[in-house]
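**Student:** Quick one: this structure, given as C-alpha cells, is what I'll be asking you about.
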Amino acid sequence: VLSPADKTNIKSTWDKIGGHAGDYGGEALDRTFQSFPTTKTYFPHFDLSPGSAQVKAHGKKVADALTTAVAHLDDLPGALSALSDLHAYKLRVDPVNFKLLSHCLLVTLACHHPTEFTPAVHASLDKFFAAVSTVLTSKYR
C-alpha cells in the first residue's frame, strides 16, 4: 500500500522526469535486455540493439503507462486494466520480467537523478513499481 508520503515522492519524481520519461523507458528496456537476455524472447520481431528505434518506441509505451499509473495512484487496477489483459492473455509475459524491468527502471532513474534519488524516494518508487507489477500480473491468477 502506498502511503501519502510515497504518493508525494512518486508524483514529485515523475514531475522532475518530465519529458525524459520516454527516453528513460527506452534506456531501462536496453538495460533489461542486456542484463537479462531471456527477456528478449518476447520481442523476436524487434531490432534489440542498444538504442534501436523499436526499443525506444516500446520504452515510450512503458513510460506512458507509468505516467498513467502515476496519475491514478489511488486506482491502479482501474487505470491499468486493459494493459493487464494484454500482458496476461495476449502476450503472456512471464511475471518475473516485470520485476526485472522495475529494477532496471530504478537503476536508470538513479543514474539520471542521483541527487533526488534519496533512500525515501528509492523506497517509494520501488513500492510503486511493485504495485504496478502486481496489477499487471493480477489476471494471471
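The backbone N, Cα and C atoms fix where each Cβ goes, and this holds for glycine too.
Here the original residues are kept at every noted site.
According to Swiss-Prot, the feature domain 'Globin' maps to 1-141, an assignment based on sequence analysis. For His58, the entry in Swiss-Prot reads O2 binding site. The heme b binding site annotation in Swiss-Prot covers His87 and is backed by sequence analysis. For the naturally occurring variant Ala130 to Thr, Swiss-Prot gives the following note: In second chain.
Would you situate these features in the structure and describe their surroundings?
**Tutor:** The number of other Cβ atoms within 10 Å of the Cβ belonging to His58 (O2 binding site), over all protein chains shown, comes to 16.
A sphere of 10 angstroms centred on the C-beta of His87 (heme b binding site) encloses 21 other C-beta atoms.
For Ala130 (variant position), the number of other Cβ atoms no farther than 10 Å from its own Cβ, over all displayed protein chains, is 14.
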